[in-house]
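S.K.: Here it is, the structure, as structure tokens.
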Amino acid sequence: MERAGPGSARPQQQWDQDSVEAWLDDHWDFTFSYFVRKGTREMVNAWFAERVHTIPVCKEGIKGHTESCSCPLQPSPRAESSVPGTPTRKISASEFDRPLRPIVIKDSEGTVSFLSDSDKKEQMPLTSPRFDNDEGDQCSRLLELVKDISSHLDVTALCHKIFLHIHGLISADRYSLFLVCEDSSNDKFLISRLFDVAEGSTLEEASNNCIRLEWNKGIVGHVAAFGEPLNIKDAYEDPRFNAEVDQITGYKTQSILCMPIKNHREEVVGVAQAINKKSGNGGTFTEKDEKDFAAYLAFCGIVLHNAQLYETSLLENKRNQVLLDLASLIFEEQQSLEVILKKIAATIISFMQVQKCTIFIVDEDCSDSFSSVFHMECEELEKSSDTLTRERDANRINYMYAQYVKNTMEPLNIPDVSKDKRFPWTNENMGNINQQCIRSLLCTPIKNGKKNKVIGVCQLVNKMEETTGKVKAFNRNDEQFLEAFVIFCGLGIQNTQMYEAVERAMAKQMVTLEVLSYHASAAEEETRELQSLAAAVVPSAQTLKITDFSFSDFELSDLETALCTIRMFTDLNLVQNFQMKHEVLCKWILSVKKNYRKNVAYHNWRHAFNTAQCMFAALKAGKIQKRLTDLEILALLIAALSHDLDHRGVNNSYIQRSEHPLAQLYCHSIMEHHHFDQCLMILNSPGNQILSGLSIEEYKTTLKIIKQAILATDLALYIKRRGEFFELIMKNQFNLEDPHQKELFLAMLMTACDLSAITKPWPIQQRIAELVATEFFDQGDRERKELNIEPADLMNREKKNKIPSMQVGFIDAICLQLYEALTHVSEDCFPLLDGCRKNRQKWQALAEQQEKTLINGESSQTKRN
């Protein structure tokens, strides 16, 4: 370093710290010699301490990340050694040695079935009751009755016999048995199981007549509603008596003894009625008659309870058979979600007798909406189509109830939608509902195995009466059965989605193999050359001018761009903080460079390098580095270099329209997802693992930021999110301490760096614009040739004269407000805004000149004509 002598007229040179550091970076031999000669033990210890990377005891360092793109880290198997969800053993193997009937049997036609033929069971014949008046034989009659009850489950036959036993005690003229039932609206009523049982009457005669009585109406209805017996001497004097039955049958009712039949929970399950006492006490029933009647009716309660258990078990058997058939159906078809849901909907419609079945699939990426809707009506059951049509008239499907059920995670049963006050309808909406003929509705959430997440909703409309075809309300049984149905429906959906995920993974593998066939890791010779050159000297950032927003790479070789990248990692303290080996860093940089296609005019390695350089300048010269964490800086630089990996020179729209395999992998940001996958592939490749010094948590965090940053370069996402960022800036509410706002800022910063070519000095901007136009015109040519479509003006080679005006429009619509907002965050980023404004003036002048030329040309042509 030269100094001015005492007598020299030349002033002493003033150097700031950055200039000294840059000079030391450029003169590595002197720096090394000075450190060896002047370095103290404290300096050496501090040097080591600066490079020691502390890893938490509970976290395990990553030496080689070989995880797939979709799942970067897998938890240790020992971490989940005890799974809470593991079912406990509830039956031992020895219990299967008991002589139970076969699970699967064949019926008379040889068809395999889960149900046994209950009609073929051998039953002991019912014995006729003995009507001895000897009280000593009453005990034997009771024992005989108990024996019959224990061996038979026919409610009608047993109750008929009980009434014949009762007749021997109380001697009434007629007996009737009414059972409590519920309709589809859960309203109770009474139906006669035995009517007018008399001495000498047969079972067939007593059970043929079926009468329905309303709840809490008449003598029987009153006893059923209040659960208290009635002993009426003269029926016609009681206002509760209904004489319509007498008028129909021509029978004269005098005295009535009516008693409730209760189960073990003291619930009324039936009502027994004795009519017209034959002898004694003036034709009225005595207290002894009441006691005897009540005693025998206790047996009726037992019979009804046992029979209900038996009927319930038969019903459950039949339900289980349907569910087993549904399970078999689900596992037969797992390839197509449309096919499996068509079969499920057809099963539900036919079994539950409903008009319409709609299955809504929740969007995994946006839980507030549905990704797919599958609708089927009973008229479609006879159609032979193998798939459900997704595209339907939106007016045919109502989303409001499904959205409500998805949010509440509880079933919804509406007997009449027009009368339900939870969903206010306007007159216009009511007309729409009437047009759709919606009356009763049952809607149930479809949950995953953990019961804490809704993956879909099943909606049934209009329960139909089998006999009359009229619409009725869904009852509790329908709710329970649909809840069981949707469990299997959820299994089918999840299995099919897993199958589709496997298919997507296979498509991803095909794309990866295609990429790997084109690309390869950096050659060892090239890596050694860069490593040797970097070990000798890497010029300072000032010398390389990579902290300038006006930086241009046109004069640099590819090897020099790699050296600049090493300097960026070094000056951002990433090499030191994360213990990156120079050999690994060199190979990773060259591998990234190699994975950019050379036949792409603009979106190649040079564009990625310029994006990273702008990011470096924003962090350093723009003073943003001190406002971010080391992991965020690391992720941003990696994302900037990798954000267009394996770009094919075409946009997302072309990928979709050409039906490229990449379009099968992602529903949005197709190329950006692919760029991230390529980034992970390189990071996980042997010799390229620059993140191996991170802990597991740091690795996860870094990958998350990298993915968010790369996806942020999709202009469609930028346009969707920028309004929130601009509003925060405008209202002075922007706060980098808020995690969401910080994520939003990093996304905006990535876009600003990606578009930074628009801020370069005019000669550089013109050259880059020519490269962009070349790439766009190549895509337009391919659209004409391969897709037979007329390209947009931006891609149309024949509209080249519109480039200046399109550039002005692009700056106004996309760029200008972004750089204004970025300048509000950091005033040191003003050169980006200033460059953008100056280039807009240049493009505006060219556009006006182009327009004048066009007008003059048209005028000259008119004069000639």
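Placement of Cβ uses the backbone N, Cα and C atoms for every residue, glycine included.
Every position carries its original residue.
Annotations per Swiss-Prot:
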- His607, His643, Asp644, Asp754: Zn(2+) binding site (BINDING)
- Asp644: Mg(2+) binding site (BINDING)
- 336-493: domain 'GAF 2' (DOMAIN)
- 526-850: domain 'PDEase' (DOMAIN)
- Asn276 to Ala: Decreased cGMP-binding; no change in catalytic activity (MUTAGEN)
- Lys277 to Ala: Decreased cGMP-binding; no change in catalytic activity (MUTAGEN)
- Lys277 to Arg: Slight increase in cGMP-binding (MUTAGEN)
- Asp289 to Ala: Decreased cGMP-binding; no change in catalytic activity (MUTAGEN)
- Glu290 to Ala: No change in cGMP-binding (MUTAGEN)
- Asp478 to Ala: Increased cGMP-binding; no change in catalytic activity. Phosphorylated at lower concentrations of cGMP (MUTAGEN)
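Tell me what's around each of these sites.
M.R.: Look at Asp754 (Zn(2+) binding site): DSSP puts it in a helix.
DSSP gives Asp644 (Zn(2+) binding site) a coil state; it is part of no helix or strand. A C-beta separation below 8 Å, combined with a sequence spacing of at least six in one chain, links Asp644 (Zn(2+) binding site) to Tyr596, His603, Asn604, His607, Ala608, Thr611, His675, Thr713.
Over the domain 'GAF 2' (336-493), the average per-residue pLDDT in this prediction is 78.
Counting only same-chain residues six or more apart in sequence, the Cβ atoms lying under 8 angstroms from the Cβ of Asn276 (mutagenesis position) belong to Ala172, Asp173, Arg174, Thr253, Gln254, Ser255, Gly283.
Within 10 Å of the C-beta of Lys277 (mutagenesis position) there are 23 other C-beta atoms, taking all protein chains into account.
According to DSSP, Lys277 (mutagenesis position) sits within a strand segment.
Sequence-distant neighbours of Asp289 (mutagenesis position) (same chain, 6+ residues apart, CB-CB distance under 8 A): Leu169, Ile170, Leu257, Ala274, Lys277.
Mapped onto three states, the DSSP output places Glu290 (mutagenesis position) in helix. Less than 8 angstroms from the CB of Glu290 (mutagenesis position) sit Pro229, Asn231, Leu257, Met259, each of them six or more residues away in the same chain.
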S.K.: Could you tally the C-beta atoms, other than its own, that fall within 10 angstroms of the C-beta of His607 (Zn(2+) binding site)?
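M.R.: Summing over all protein chains shown, His607 (Zn(2+) binding site) has 23 other Cβ atoms within 10 Å.
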S.K.: Near the Zn(2+) site, what residues other than His607, His643, Asp644, Asp754 in the same chain have a C-beta no further than 8 Å from the centroid of the listed C-beta atoms?
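M.R.: Other same-chain residues with Cβ inside the cutoff are His603, Ala608, Thr611, Ala640, His647, Thr713.
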S.K.: Within 10 Å of the Cβ of Asp754 (Zn(2+) binding site), how many other Cβ atoms are there?
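M.R.: Taking every protein chain into account, the count is 23.
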S.K.: Using C-alpha atoms only, work out the spacing between Asp754 (Zn(2+) binding site) and Asp478 (mutagenesis position) and round it to an integer in Å.
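M.R.: Their Cα atoms are separated by 57 Å.
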S.K.: If you measure Asp478 (mutagenesis position) to His643 (Zn(2+) binding site) at Cα, how many Å is it?
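M.R.: If we compare the Cα positions of Asp478 (mutagenesis position) and His643 (Zn(2+) binding site), the gap is 53 Å.
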S.K.: How many neighbouring Cβ atoms, not counting its own, are there within 10 Å of the Cβ of Asp478 (mutagenesis position)?
M.R.: 22
S.K.: Sorted by position, what residues of the same chain at least six away from His643 (Zn(2+) binding site) have a C-beta under 8 A from it?
M.R.: Ala608, Thr611, Glu672, His675, Ala709, Ile710, Thr713, Met750, Asp754
